[in-house]
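A.B. asks: For reference, the structure I am asking about is given below.
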Amino acid sequence: MPTVDDVLEQVGEFGWFQKQAFLLLCLISASLAPIYVGIVFLGFTPGHYCQNPGVAELSQRCGWSQAEELNYTVPGLGPSDEASFLSQCMRYEVDWNQSTLDCVDPLSSLVANRSQLPLGPCEHGWVYDTPGSSIVTEFNLVCGDAWKVDLFQSCVNLGFFLGSLVVGYIADRFGRKLCLLVTTLVTSVSGVLTAVAPDYTSMLLFRLLQGMVSKGSWVSGYTLITEFVGSGYRRTTAILYQMAFTVGLVGLAGVAYAIPDWRWLQLAVSLPTFLFLLYYWFVPESPRWLLSQKRTTRAVRIMEQIAQKNGKVPPADLKMLCLEEDASEKRSPSFADLFRTPNLRKHTVILMYLWFSCAVLYQGLIMHVGATGANLYLDFFYSSLVEFPAAFIILVTIDRIGRIYPIAASNLVTGAACLLMIFIPHELHWLNVTLACLGRMGATIVLQMVCLVNAELYPTFIRNLGMMVCSALCDLGGIFTPFMVFRLMEVWQALPLILFGVLGLTAGAMTLLLPETKGVALPETIEEAENLGRRKSKAKENTIYLQVQTGKSSST
């Protein structure tokens, strides 16, 4: 009886049908970018200082320039008007409406030295140095409330983590297509609700809801496209699908530049996603999932449609279509199996660390660019472009060099780039951007390749469990990253870079402790997984190597 892969070899592994589905689903991949890293623009913190009643009137009466107004009325400004905690979060406790104040150094008429003036917190809000708006300027998320910006982004990653526990079940129980449509609808609605949220708390809840479903939408699209194409195209298709996310990053920089108001920006990236609901008529259900649910008639009908669109004749035995069974998957997996043997324990711990560190490095470098860049939009744009050569490097090296050395080298490069950035003066901004781009490229390579290695190191019956548990550390890393970046920068601006450097270098060294899996048969049992790197299993090598190329993580 023919399997889906057997039929695809005859009706087209990547024909017109697959190309059309691929392009449509890539739009979903691109739409995740504003959700994943939109904090860079939505949560942009401009220069700010306390608003003082009477200062504007005094400035107008005296004819001060903005620089003179700041110099006379704002405490703690450096020699070059550099921002500090005092200048941004404290104010002179002075009645600026009193008529005795002079226009030339007005505070000198009150005290001989400004340092003798009492200071107090900003009680009347802030003045922001920006023509646009962000959640920071609208809800005054600065000074004592600055941590709420971190929480805004952490809620997205918390949503990713919670959603992964539910969405995978929905996709396996009710189908990839239904899961895609439902999560897309909720993602779109929650995105619009975020844009119109009346207060910070409701905005936070809508953002959490969006995180819970948006990654599920992305994964559903990933699973569908990898199940539509033949085995020879799955790996390349999966990498290109992830590249579509990079296209979304590049486009986000342009959209954010054109729309500096955060509410309109949020609407601009949310409203178009309602069009994905039209996929109900253009993207069919996965034949593989239908076969797993014993719905053979509908699976056969879809395979006939694929053959027709590809201009091929379906095989005569198509009605006997079946799903290839894997006897090893009849064994029930448990969390303890991930730590049952010495090598499995080692692999699990290392993979958890790799997932955690690559999430921190990838998101952390994006946020660091947003917080320190001279030109937010250009710096974000340039650092996003480097993800394209990163994908090319993966395609070139994955079968020629392997997995372990590229992952280790990429981690080491990222860590070294972060540490070098500490010693680069601000005047050499181009060099800082170059190093940030180099680190971003390394983090991108790791993020994409660790997914494949994770699937190749576990035996079949715990492969999906291993993928789910280890990749959960990616979402946990994302939860902590905003606090690591923004709160540590308040202590010392270079402190996050030191942390990133240590994480990257440690991850690079730990990666070398993993066995190379290039060309090695996918392990079927715990014994085979335990012996990876010691000897190559010859059994089923030809057929299982095809599974290695598919990246079975797509089913998680």
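In case you wondered, yes, glycine gets a Cβ from its N, Cα and C as well.
A mutagenesis experiment is reported in Swiss-Prot for this position, Trp218 to Phe, and the note states: Decreased guanidine, histamine, serotonin and TEA uptake. No change in MPP(+) uptake. No change in TEA and MPP(+) affinity. Decreased TEA Vmax. No change in MPP(+) Vmax. The note that Swiss-Prot attaches to the published mutagenesis Ser220 to Ile is: Decreased TEA and MPP(+) uptake. Under its mutagenesis annotations, Swiss-Prot gives Thr226 to Ala the following note: Decreased TEA uptake. No change in MPP(+) uptake. What Swiss-Prot notes for the published mutagenesis of Glu227 to Asp is this: Loss of TEA and MPP(+) uptake activity. For the published mutagenesis Cys437 to Ser, Swiss-Prot gives the following note: Choline affinity is increased fourfold by MMTS; when associated with A-26; A-155; A-179; S-322; A-358; A-418; A-470 and A-474.
I'm curious about the neighbourhood of these features; can you describe it?
C.D. replies: Sequence-distant neighbours of Trp218 (mutagenesis position): residues of the same chain at least 6 apart with a C-beta under 8 Å from its C-beta are Ile28, Ser29, Leu32, Phe245.
Other C-beta atoms found within 10 angstroms of the C-beta of Ser220 (mutagenesis position) number 28, with every protein chain shown included. Ser220 (mutagenesis position) falls within a helix when secondary structure is assigned with DSSP.
Cβ neighbour count for Thr226 (mutagenesis position): 24 (other Cβ atoms within 10 Å of its Cβ, all protein chains included).
Take the CB of Glu227 (mutagenesis position) and look out to 10 A: across all protein chains shown you find 18 other CB atoms.
All chains included, 21 other C-beta atoms sit within 10 angstroms of the C-beta of Cys437 (mutagenesis position).
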A.B. asks: Could you tell me the C-alpha distance between Ser220 (mutagenesis position) and Cys437 (mutagenesis position) in angstrom, no decimals?
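C.D. replies: Pair distance, Cα basis, whole Å: 30 Å.
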A.B. asks: Give me the CA-CA distance between Cys437 (mutagenesis position) and Thr226 (mutagenesis position), in Å, as a whole number.
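C.D. replies: Approximately 30 Å lies between the Cα of Cys437 (mutagenesis position) and that of Thr226 (mutagenesis position).
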